[in-house]
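Below is one structure; the comments refer to it alone.
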Amino acid sequence: MNRGFFNMLGRRPFPAPTAMWRPRRRRQAAPMPARNGLASQIQQLTTAVSALVIGQATRPQPPRPRPPPRQKKQAPKQPPKPKKPKTQEKKKKQPAKPKPGKRQRMALKLEADRLFDVKNEDGDVIGHALAMEGKVMKPLHVKGTIDHPVLSKLKFTKSSAYDMEFAQLPVNMRSEAFTYTSEHPEGFYNWHHGAVQYSGGRFTIPRGVGGRGDSGRPIMDNSGRVVAIVLGGADEGTRTALSVVTWNSKGKTIKTTPEGTEEWSAAPLVTAMCLLGNVSFPCDRPPTCYTREPSRALDILEENVNHEAYDTLLNAILRCGSSGRSKRSVIDDFTLTSPYLGTCSYCHHTVPCFSPVKIEQVWDEADDNTIRIQTSAQFGYDQSGAASANKYRYMSLKQDHTVKEGTMDDIKISTSGPCRRLSYKGYFLLAKCPPGDSVTVSIVSSNSATSCTLARKIKPKFVGREKYDLPPVHGKKIPCTVYDRLKETTAGYITMHRPRPHAYTSYLEESSGKVYAKPPSGKNITYECKCGDYKTGTVSTRTEITGCTAIKQCVAYKSDQTKWVFNSPDLIRHDDHTAQGKLHLPFKLIPSTCMVPVAHAPNVIHGFKHISLQLDTDHLTLLTTRRLGANPEPTTEWIVGKTVRNFTVDRDGLEYIWGNHEPVRVYAQESAPGDPHGWPHEIVQHYYHRHPVYTILAVASATVAMMIGVTVAVLCACKARRECLTPYALAPNAVIPTSLALLCCVRSANAETFTETMSYLWSNSQPFFWVQLCIPLAAFIVLMRCCSCCLPFLVVAGAYLAKVDAYEHATTVPNVPQIPYKALVERAGYAPLNLEITVMSSEVLPSTNQEYITCKFTTVVPSPKIKCCGSLECQPAAHADYTCKVFGGVYPFMWGGAQCFCDSENSQMSEAYVELSADCASDHAQAIKVHTAAMKVGLRIVYGNTTSFLDVYVNGVTPGTSKDLKVIAGPISASFTPFDHKVVIHRGLVYNYDFPEYGAMKPGAFGDIQATSLTSKDLIASTDIRLLKPSAKNVHVPYTQASSGFEMWKNNSGRPLQETAPFGCKIAVNPLRAVDCSYGNIPISIDIPNAAFIRTSDAPLVSTVKCEVSECTYSADFGGMATLQYVSDREGQCPVHSHSSTATLQESTVHVLEKGAVTVHFSTASPQANFIVSLCGKKTTCNAECKPPADHIVSTPHKNDQEFQAAISKTSWSWLFALFGGASSLLIIGLMIFACSMMLTSTRR
C-alpha cells in the first residue's frame, strides 16, 4: 500500500468544511431522501438524539434548557427495549460531571454520525471505526464487529504494516464522512477527551486522559478534518504519547509508534479466580474486606500474594464493595500497615538507638538530585491509619508503645544541608537534597526531637556534558530520569508481613519474690514462662504467675495480627505467618527531560587543514572529537576557563562536540597560498602547502637532475677536448678545426627496405619468406571469422531488446550518504537519459542475541526467625544468591525488653538474598552478542523527470521496487561493522565490552546479577553475601557483601560508540544499528522502465557544442561555472552530464532552444579540471584552470576525489618540461656546444 488508504481520493478536492456553529445534520435532514429499513431508523434516531443533547448548545436561540418532559417523550422512540435505555440514561445523568469543554463539544458533535462502536461477542465496546473519505476504517488490532447493520457486513482489506483495515463506504453514507488533511502544524488539536498537543512530530495528551477502548478515535483540527487516527499510547511520565496513523502531502500513510506503546483496544473481561483455603472466588469480589475482618483479609492477601490479579484483589479488599467517595478518600493500601520501631545506627548523629523514624533504605538513582527514603514511620496517615495529607504517624518510644500522630511540618530531612520535601506516601519520602555523606530524617516538635542518620554518600549529579551545581533557568532540555511525584505510580513491591508479637517488660511486675502479669487498661496480654515447667496464659487483669520468682523467667506481649509491617531485619518473624504480603513502592523512576546549561559557543578559527577552538566556560564542560575516516582517534577532555585547542582536519572530516551543543562536522578544503597557474615560486609555494612531501621530493629531484646534467656536460666537454686534441699534439704548429674532424668520424647508418629484406629471405631462407607473406592473410581470415560469428548474435540480441519492458543499467555507487552519483545512460536508438543515484541513508543491521540484562541489585534481609530455648534449621529457597545461617547462643532484645526467657539456649536463623533494584526498569544494561550484519540503504533515484525513493538490502539478491523501478544492490565492496562480538547497551548508549558469559557471575564485576528480562523469574546472582553473628544488644541481621558491579562498570565504562565509531557512523538502538557509515562502494543493477526513454527522433539533436569556463574554484561546493554554447534542431529538454570523475555537474537536465547557451555549475577538487561534457549526447571538453578556495574549512563533505592527472596544473607541467626539455635546455646545450667548439677550435702550439 504505497499510497496508503487514499490513492484515488487524494486527487479530488476536499469539500468545504462545515461551520462548527451550524449543525450539518439538521440542515441536511430535509432534502435527504428517505431511507428504508433499519439503517434509516438508526440514522433518524441518531440525528434526533444528537440534536437534542448536543446541538441544543449551538442553536441561535436564547440559551434555555429544554424541559425534561420533552426529553422523556423522545426516549420511547428508540428501537425495542425502551426501558433499558431509560435506566441507562438516568444513571449517566446522576453523577455531577463537569461540562465538556469547547474542544470536547466539537469532537462529540462531529463524531455523532461518523464514528461507530466496535463490539465483541459479549456486546462490550472495545474500539471504534470511522467513516472518512469514502471508506470506513478500523484499527486492525480491534477484533470485533462494527455496531451498524450495513457496515458490519462489509468486506475489509487489511494492512498489517499500518495496523488498519478498511472497506468502501456505501454511497448513501459518503456525504456524512470525515475528510482528512496532511497539514498538521505544531499546536493543539481536538479529540473525544479534549485537547491533543502536537509537537516535535508527536501527538501527546495529559496522562490519565484516554486509554483502552479509545482505539480508532479521530484527532481533528478546528475545521473538523481528521489529522490522525489513534491506535494506542505510551506512558511517558506526566504525558502520554499517542500511537497514530497520519498522512503526508502525497497521500501516503505514515504510522507513528512511540516506544512502549500499548494498543488501546478494550480487552475482553476475564474473571480471575483467587483462593482461600480450598474455596475459590472472583478476585474482584472477595468474601470479606479489611474493614470487616482485618485478620481474615490479610490471610486472603497472603495466600494470593503471587497471583497475577493480586492488585485487583488488594483494591477489592480495601474498597469493601462501597462506592462512596468518603470511603475511597480515607482507605489506602497503607491502611493495612502499621509503623514500627527500628534500630538506628546513629540517633542524634551519635549513638545507636531504637528510633521511630529508622531509615531502612535510600535510593538516589534520579538525575535531578532527588532521593527516595524509606523509614519506619508513615506519612500521610493519621493515628487510626486513615489517609490524611498533613499528618504522619509513628510508634511511640514511651512505655505504652502506642501509635502516635503529628503534623508533616515536624518532619525534617537533611544531608549536608536542609532538603526540600517533594512528596510522601506510607513509609516513603521524596526529597531533593544537596550532596552529602549521610541522610538524616528528624521529628522536630515542641515537645521532643528525635532523628535517625544513615551513612549514605549522596553525590552531586548532572546530566549531559556540562557539570553544574544548580539547574539553569534557561538552557536546553535533554532526556533524563526522575522520580515520579505522583503517589499512584508504582515502582514495584515491598514485602510485608505480620511480625511476631513484641514482648514488653512493662507488662510484667516483680513484687515480694513473685511475678505478676500486668496488662494495660482494657487490653489482653499473653505471657509465657519457664519456671520449672512451661507456663502460658492470656489475662486481662493483674494476675500472679505461680511458680515464678524473677521477671527474666517470663515474657508478656499483646497479640495483634491485624496489621502488616515492613519485612525489616529489626523485627522478629512470626512462626504462624511465614507467607508474606506486598504493597506498591511509590515514586517510580520514569523518563523525563531535564534543563541543562549550554556553554558559550566556541569561537572557531579556520586555518589550512586545521581549526582552532577558542573556548570560554565558567563550569566544567566536556569536549570530545573524532575523525570521520577509518581511524577515529577519539579524544575527551573536561575544560573550564579560557583556553584554545587546535585540531588537524583532513578531507575525511572531523567531528567535535562542545558541551551540550549539537555535534559539528567540518571538512578540510585543498586551499593553499600561492597560485598553481603562476610563476615557479608561486607554484612551489602552493604545492608545498598541499603536498609538502611530494613537493620537496620534486624540487630536490629537479635540482639534483640539473646539477648532475651540468656536471656531466662539463666533464664530457673536458673529456672531448682532451681526446680530440691528443692526435694533434704530436704535430707542431697544426691548426685544424676540431669540430670538423669530429663530424667526419661519425658513420652513417640506414635500415634496409622491404624489397631488400624479402630478397634476402628468398635467397637465404624461403620458409621464413612464405611465413612473412602469410601474416597479413591470417589476420584477414581471423577478422572475417569473428564477424561471421557475431552477426547472428547481434541480430538476435537486437530483436530481443526490442521486446523487453526495462533496460538494465549497472553501476557502482560510493556509499557516502547525501552525495549524489550521476551517470548518463546511453542506449542505441534512444536519446541519452540522465541518471542520479543518491544514498540517502544506510544502516548496518547486525543480528543480535540478548544474553541477559543486569542492573543494580537490592539486598533483601527478611526479618530473622527466633527460636527461644531451641534450635532452627535452614531450608533451601528459590532466591538469587540466597544465603542462610543459624546462630546459637543469641539473646534477642528489642525496645520492649528481652524476647526470650532463656539466656543462651536461643537460636536465630538469618537469611539474605538479592533482587533487581526497584529502579531497574529505567536504569539497566543489556548484554548482547552480535553476529553477522546485514546492510540496508535508502536510495533516491532520479531518471529523466521521475524521482523514486526505495529501501533495499545490500546483498546482491533481494530486489527493491518502487513503482516500475527495480533495483538490486550489493554486495558492498568491503564488509564493515563498528560492533565487536559483545556489546553492552545502557540508556541508549552502546559500548564494545567483553562481558562475562551468562551464568559466569563474579562479585563486584559487570554481570554479578543476571536475568533474561526485567520480568523473568530466572534471576541469578553472585554478590558474596556473608552473614555475621548478631550481637546481643538488639535483633538484627549483620552481613557483608561486595559492591555493585553494575555501578562500578558505569563509572569506568569509557566513551560509547556514539563518540568513537569510525567512518562517521551514528549508532542507534531498538534495533541496534549503525547509521550513515561512509565506507565502501555499492554495485547497483537498476531496471529502468522503457517509458523513461525518448526516441532519438523525438529528442533535440545538438549538432555543435562548445564549452567555456568563466569561473572555477576547486572546493567541496559547486564553485565552477561553465557556459555551453550549442546549436540544436529543436527546442526541448536535454540531459547534461560530465563524463569525467574530475568534475561533477550540479544540473542534470537543461532546457535548450534551437541556438543559444546554457550555464552549468560544477564541483571539482583539482586545480586543472579538464573534463568532457555532453549535451544531448554531443560531447565537448571543458578546460578549467581553477583557483584555490578562500575557505579553508567547510561543513559539507567533498563530492570529488583528486586525480593525479588533474592534481598538477598545466602551468606547472609547462615549467617542469621547460626545465628539462624546453627552450632553456636547448639554450644550455647550445651554450655547451659553443663552449666546446670554442675550446676545440682554439689553436695551440
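Backbone N, Cα and C define each Cβ position, glycine as well.
What you see is the original sequence, not a version with the noted changes.
Feature annotation from Swiss-Prot assigns domain 'Peptidase S3' to 114-264. Regional average pLDDT for the domain 'Peptidase S3' (114-264) in the model is 85.
As annotated by Swiss-Prot, active site, charge relay system applies to HIS141 (among others), with the evidence given as experimental evidence. Listed in sequence order, ASP163, SER215, LEU231, GLU263, SER265 are the same-chain residues six or more apart from HIS141 (active site, charge relay system) with CB atoms under 8 A from its CB.
Residues or ranges marked as active site, charge relay system by Swiss-Prot: ASP163 (among others).
Marked as active site, charge relay system by Swiss-Prot: SER215 (among others). DSSP assigns SER215 (active site, charge relay system) to coil in the three-state reduction, outside any helix or strand.
ASP333 to Gly appears in Swiss-Prot as a known natural variant, with the remark: In strain: HRLP. ASP333 (variant position) falls within a helical segment according to DSSP. Around ASP333 (variant position), the C-beta neighbours below 8 angstroms that are at least 6 residues distant in the chain are LEU314, LEU318, GLY426, LEU583, HIS584.
Where Swiss-Prot documents VAL351 to Glu as a natural variant, the accompanying text is: In strain: AR339 and HRLP. Its own atom aside, the Cβ of VAL351 (variant position) has 9 Cβ atoms within 10 angstroms in the protein chains shown.
For the naturally occurring variant LYS398 to Glu, Swiss-Prot gives the following note: In strain: AR339. Cβ-based neighbour count (10 Å, all protein chains) for LYS398 (variant position) stands at 9.
For SER442 to Arg, Swiss-Prot lists a natural variant annotated as follows: Causes attenuation of the virus. Classification of SER442 (variant position) by DSSP places it within a strand.
Quoted from Swiss-Prot, the note on natural variant ARG500 to Gly is: In strain: AR339. When other Cβ atoms within 10 Å of the Cβ of ARG500 (variant position) are tallied across all protein chains shown, the result is 19.
While the structure shown retains the original residue, Swiss-Prot records the natural variant LYS719 to Leu with this note: In strain: TE12.
In Swiss-Prot, a published mutagenesis experiment is listed as CYS724 to Ala, annotated Loss of palmitoylation.
According to Swiss-Prot, the experimentally introduced change CYS744 to Ala is described as follows: Loss of palmitoylation.
Experimental mutagenesis at this site is recorded by Swiss-Prot as CYS745 to Ala, annotated: Loss of palmitoylation.
Record note (Swiss-Prot), natural variant ASP919 to Val: In strain: HRLP. The unchanged residue is displayed. With a cut-off of 8 Å between CB atoms and residues at least 6 apart in sequence, the same chain places TRP363, GLU365, THR481, ALA491, LEU589, CYS855, LYS856 near ASP919 (variant position), listed in sequence order.
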Most Cβ neighbours within 10 Å: which of the recorded positions SER215, SER442 is it?
SER215
Give the helix, strand or coil assignment DSSP yields for VAL351 (variant position).
strand
Helix, strand or coil: which one is ASP919 (variant position) in, per DSSP?
coil
Please give me the CB contact count at 10 A for ASP163 (active site, charge relay system), counting all chains in the structure.
20
Out of LYS398, SER442, ARG500, which of these variant positions is nearest VAL351 (variant position) by C-alpha distance?
SER442
With DSSP assignments reduced to helix, strand and coil, which class does ARG500 (variant position) get?
coil
Using the alpha carbons only, what distance in Å do you get between SER442 (variant position) and ARG500 (variant position) once rounded?
28
Pairwise CA distance, ARG500 (variant position) versus LYS398 (variant position), rounded so that it is a whole Å:
20
